[in-house]
Amino acid sequence: DCLGWFSGCDPNNNKCCEGYVCHWKYPWCRYDL
């Protein structure tokens, strides 16, 4: 199971769905703009 849009995530263990990024400053799944 991957994490969807705006789910809290761990930048060191990114489990976001494909197409999303997890940044240390913004620790939630979001589009890579």
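Glycine is treated like the rest: Cβ placed from N, Cα and C.
Just the original residues are modelled here, none of the noted substitutions.
Listed in Swiss-Prot as a mutagenesis experiment, LEU3 to Ala is described as follows: Slight increase in potency towards Nav1.2, no change towards Nav1.3 and Nav1.7. Long-range Cβ proximity for LEU3 (mutagenesis position), meaning a same-chain Cβ under 8 A and a gap of 6 or more residues, is found for CYS9, LYS15, CYS16, CYS17, TYR20, CYS29.
The number of other Cβ atoms within 10 Å of the Cβ belonging to TRP5 (mutagenesis position), over all protein chains shown, comes to 12. Here the residue is the original one, while Swiss-Prot reports the published mutagenesis TRP5 to Ala with the comment Important decrease in potency towards Nav1.2, Nav1.3 and Nav1.7.
In the three-state DSSP scheme, PHE6 (mutagenesis position) is classed as coil. Under mutagenesis, Swiss-Prot gives PHE6 to Ala with this note: Important decrease in potency towards Nav1.2, Nav1.3 and Nav1.7.
For SER7 (mutagenesis position), other Cβ atoms within 10 Å of its Cβ number 16. Quoted from Swiss-Prot, the note on the mutagenesis of SER7 to Arg is: Increase of inhibitory potency towards Nav1.2, Nav1.3 and Nav1.7, generating a non-selective inhibitor with nanomolar potency at the three Nav subtypes; when associated with K-18.
Listed in Swiss-Prot as a mutagenesis experiment, PRO11 to Ala is described as follows: No change in potency towards Nav1.2, Nav1.3, and Nav1.7. In three-state terms derived from DSSP, PRO11 (mutagenesis position) belongs to neither a helical nor a strand segment and is classed as coil. In sequence order, CYS22, HIS23, TRP24, PRO27 constitute the residues six or more apart from PRO11 (mutagenesis position) in its chain with CB-CB distances below 8 Å.
Per Swiss-Prot, mutagenesis ASN14 to Asp is noted as: Increase of Nav1.2/Nav1.7 selectivity over Nav1.3; when associated with R-27. Around the Cβ of ASN14 (mutagenesis position), 14 further Cβ atoms fall within 10 Å across all displayed protein chains.
The Cβ neighbour count for GLU18 (mutagenesis position), using a 10 Å radius over every protein chain in view, is 5. Looking at Swiss-Prot, you'll find the mutagenesis GLU18 to Lys noted as follows: Increase of inhibitory potency towards Nav1.2, Nav1.3 and Nav1.7, generating a non-selective inhibitor with nanomolar potency at the three Nav subtypes; when associated with R-18.
In the three-state DSSP scheme, TYR20 (mutagenesis position) is classed as strand. In Swiss-Prot, the entry for mutagenesis TYR20 to Ala states: Loss of potency towards Nav1.3, and important decrease (10-fold) of potency towards Nav1.2 and Nav1.7. The structure shown retains the original residue.
What Swiss-Prot notes for the published mutagenesis of PRO27 to Arg is this: Increase of Nav1.2/Nav1.7 selectivity over Nav1.3; when associated with D-14.
Annotation for TRP28 (mutagenesis position): spatial neighbours PHE6, SER7, GLY8, CYS9, CYS22, criterion Cβ-Cβ under 8 Å with sequence separation of six or more. While the structure shown retains the original residue, Swiss-Prot records the mutagenesis experiment TRP28 to Ala with this note: Loss of potency towards Nav1.2, Nav1.3 and Nav1.7.
Residue environment of LEU33 (mutagenesis position) contains 4 other Cβ atoms, counted within 10 Å of its Cβ in all protein chains. Where Swiss-Prot documents LEU33 to Ala as a mutagenesis experiment, the accompanying text is: Loss of potency toward Nav1.3, slight decrease in potency towards Nav1.7, and no change towards Nav1.2.
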LEU33 (mutagenesis position) to TRP5 (mutagenesis position) - Cα separation in whole Å: 13
PHE6 (mutagenesis position), number of other Cβ atoms within 10 Å: 10
